[in-house]
Amino acid sequence: MASKGPSASASPENSSAGGPSGSSNGAGESGGQDSTFECNICLDTAKDAVISLCGHLFCWPCLHQWLETRPNRQVCPVCKAGISRDKVIPLYGRGSTGQQDPREKTPPRPQGQRPEPENRGGFQGFGFGDGGFQMSFGIGAFPFGIFATAFNINDGRPPPAVPGTPQYVDEQFLSRLFLFVALVIMFWLLIA
């Protein structure tokens, strides 16, 4: 009887011990599926998981790219708290093969790509500036490209004349003459 009591009491303990271990295995298996960490940037299973001091979990490659693209404003992508390479903690799980700090591994930089130059075609070699041909469309004396002409954008004209030279005096005279003509035309439009 005494031997039955301990064996009987051992049996429930074994079954209860087996139950939790069995349930923990079952929970571990189902928890294994649910216990994968998701990166808050790519929303995929975190590779080389790191956790920020504010409690958000990321893949190290994703967080590294986030920090590299914003060197002046390093904030957590989720809560905008301050974050840096030194303010994240690597996570190591059971069964992980490598115990190397993921912060020591820097993802490879993407290869640069040079786009092909565009084919200008058309008017090359005809003496139109640098090979391009420009036109300004407008109605009468009011071109639609007024900002392009006023700010000398994409223009192949020579620089203005140096003050004091005869060319400068001639340009000033022509400028005033055309201003006077423009004012006369505008006055005529107002009274007509």
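In case you wondered, yes, glycine gets a Cβ from its N, Cα and C as well.
None of the noted substitutions appears here; every position holds its original residue.
Lifted from Swiss-Prot, the feature list:
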MUTAGEN   C39 to A  Abolished E3 ubiquitin-protein ligase activity and ability to regulate the cGAS-STING pathway; when associated with A-79
MUTAGEN   C39 to S  Decreased ubiquitin ligase activity
MUTAGEN   C79 to A  Abolished E3 ubiquitin-protein ligase activity and ability to regulate the cGAS-STING pathway; when associated with A-39
Q: Taking only the Cα atoms, work out how far C39 (mutagenesis position) lies from C79 (mutagenesis position), in Å, as a whole number.
A: 14
Q: Provide the three-state secondary structure of C79 (mutagenesis position) computed with DSSP.
A: coil
